[in-house]
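Colleague: Under the heading domain 'Helicase ATP-binding', Swiss-Prot lists 172-346, citing sequence analysis as support. Annotated ATP binding site per Swiss-Prot: D185, E186, M187, G188, L189, G190, K191, T192, in sequence order. Among the mutagenesis experiments that Swiss-Prot reports, K191 to A is described with the note: No ATPase or chromatin remodeling activity. In Swiss-Prot, the entry for mutagenesis K191 to R states: Partial ATPase and low chromatin remodeling activity. The structure shown retains the original residue. The domain 'Helicase C-terminal' annotation in Swiss-Prot covers 503-660.
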Amino acid sequence: MRRSLAPSQRGPLRPESRHSFTPPLLKKNKRSCQQELEREQELDRRRLGALRDASNTSELPLPIRFTANSEYELAIAKVLARKFKVPMDNYVPDYGGKRVLGVRRCISRRPLHDPMACNALVLFHPPAYTEHERMGMDPTKVLVHVVVDPLLSNILRPHQREGVRFMYECVEGKRGNFNGCIMADEMGLGKTLQCVTLVWTLLRQGPECKPTINKAIVVSPSSLVKNWEKEFTKWLHGRLLCLPMEGGTKENTIRALEQFSMTSARLGTPVLLISYETFRIYAEILCKYEVGMVICDEGHRLKNSDNLTYQALMGLKTKRRVLLSGTPIQNDLTEYYSLVNFVNPEMLGTAAVFKRNFESAILRGQNTDSTEQERQRAIEKTQELIGLVDQCIIRRTNQILTKYLPVKFEMVICAKLTAIQLELYTNFLKSDQVRRSLADCNEKASLTALADITTLKKICSHPDLIYEKLTAREKGFENSQNVLPSNYKPKDLNPELSGKFMLLDFMLAAIRAEGNDKVVLISNYTQTLDLFEQLARKRKYGFVRLDGTMSIKKRSKVVDRFNDPESDSFLFMLSSKAGGCGLNLIGANRLFMFDPDWNPANDEQAMARVWRDGQKKPCYIYRLVASGSIEEKILQRQTHKKSLSSTIIDNNESAEKHFTRDDLKDLFTFDANILSDTHDKLKCKRCVQNIQMKPPPEDTDCTSHLSQWYHCSNNRGLPDNILAQAWMDCKCVSFVFHHRSQAQEIVPSAEEEATDQPEEKPESRKRSSTPASDDSADEDFRGF
């Protein structure tokens, strides 16, 4: 048929045919309708005949005019009345397939996902109405269930489902008159996945049958921006597009942020991923307009309410604030107050009111020399504070992971100083330099004292780290030039000059010889990483190194290469300041923490690199400290801080309180003949002359206080044959604390449950790529 004969080319339709089909019986009586139908059928027969004749001649027929009563229109109406069928194999619709083509959906509200489906996670339940009440209600105002997308609810673990529900109730004001919360889960519990679930749910639905928010902002360290984008893509399979702010010119960044901020309608990229530094620079743009919700990853960066980043984020026009931090208390309660005040302003009052009502009383009761009245008041104030913050904080420990992960053995190893280290250490303590530092020391330790502390820590690691000070005859080393042996070579590492390095060398050799385990070596100093490199080259071990000088893109490749079972990398050398947070190093199952940090959170983050989802082997964590030295004093300071965190965050009233502030001030004392200064200060009742006579309580594990661990003054009873053999061979170990996690339960991991997801290599979460200076490890030191 020629195209000019097509109905669309034959002129306009009759006016009545432009509307939807209306049965003629509604307008005319039966007889007139029958007559009109017969006339239309006769006209249709004539038109069809004209079309057949026109196909053989050049003559054009009269214009074809379809009416609402034609058989053609009746057929179309029947097609449109059919049930809508999704063209997918084995597709089962949520509501019985009641949708039809061409018909406007029913105006009655219903949830986006079926609340009665198997494994459904319902975040909001509407009020239960009787049928009589429903008859008198406006169907367009009925509240509906808020149900998490089955794509996510089917892979969430029980504690993650609880976390999503808690955060939803907080941001929606269901748990008091506040809209913020702190997700304080420890590392490895899936805080990112829980936040992805929350954001996706709020962007898609709400009780009013419409999205709760139209956009959200995720603020994180710069090295985590790309990882957040990959996490959204991984869990949502590309259903949500994000706007990552990394790189790019200033003009392009301003244009993108202005477009994101000004648009109030639904965006194509409703989630902005931005670093703390970039947010601070462009805060003026982002704070002009309202935003649905803000999420702050690694939220302990906001511990100081006076810094510019904190103040910029406080200016953001949003009531829904979520802060992620596995360590909300790192140093003191003032920092904790800053975090709570960020998510829920005025919950705890002003800073002065908080200090007067809570902080002073709690800290006085924490000291061992406190009176009974002070301890009782501290308990009362602690319970009062817990009652307030419980409305907005959720905290789960790594204990949950025991059912998903292999067993973990954690050991604190006290290594003896060598004769050379001992002479350098004692000479420095007796020097005029240290005496002047102690004389000037006040509530906030002077910069000179901090430098002296760093020097002592380096002596504990290896004399090579202070070689330049020795040759330059700096203050404190005027009488130590002849301590090093005559054959000493600064660029040729000699492990025998350090007790910790000698132990490390023995253990690495045994691990390499006895199996295919891989090892992570962590230090707070890049100079120590240089010594690790020298040792690896000397023993011909394959290794990779990650510190602050490595670009973010290269980090991901390095991690993937190390985790590959086929790679020849035996060691992963890591700077805790540059990459101790978020890296997934499950290719290794042994980790050495070579030197302690003042902040226990930094050490905890670094030591969580191997015992994570995907780990298949038993894990061994070794923490090395020099016996009786300042490193043990730092370990004791960590115990004090963890006791405070345990009391406030974990609601553990029986947290041990063994160290007074006077004990913690005693940094520059040293006893060369002691097995473990920490064990002596514990005043352990289970040991007699440093020999354990009674095992720890059965309900304890490696998360318990050191006083509840196993205590070993010899190599008998150690859980690790490698350490037991090294203790006997190198004779440089004086004491060991050790414990293990609870037994593993056979439970599928999240990756195994998500069978419908494409395989993807684990993505690492990285910290800022700013190079870490050697002295940065003491930035969290506080005066006692």
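Glycine too: its Cβ is placed from the backbone N, Cα and C atoms.
How buried are these features, and what lies next to them?
Modeller: A mean pLDDT of 90 is what the model gives for the domain 'Helicase ATP-binding' (172-346).
Around L189 (ATP binding site), a 10 Å sphere centred on its CB holds 23 further CB atoms from the protein chains shown.
The Cβ of K191 (mutagenesis position) lies under 8 Å from the Cβ of G163, M183, D185, L324, G326, each on the same chain and at least six residues away in sequence.
DSSP assigns K191 (mutagenesis position) to a helix in the three-state reduction.
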Colleague: State the count of C-beta atoms found within 10 angstroms of the C-beta of D185 (ATP binding site), not counting that atom itself.
Modeller: 22
Colleague: Once near-sequence residues are set aside, which residues in the chain of E186 (ATP binding site), 6 or more away, have Cβ atoms under 8 Å from its Cβ?
Modeller: G326, R395, R396, T397, N398, E604, A608
Colleague: Other than D185, E186, M187, G188, L189, G190, K191, T192 themselves, what residues in this chain have Cβ atoms within 8 Å of the centroid of the ATP site's Cβ atoms?
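Modeller: Near the ATP site, beyond D185, E186, M187, G188, L189, G190, K191, T192, sit G326.
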Colleague: For G188 (ATP binding site), just count the other CB atoms lying within 10 A of its CB, please.
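Modeller: The answer is 19.
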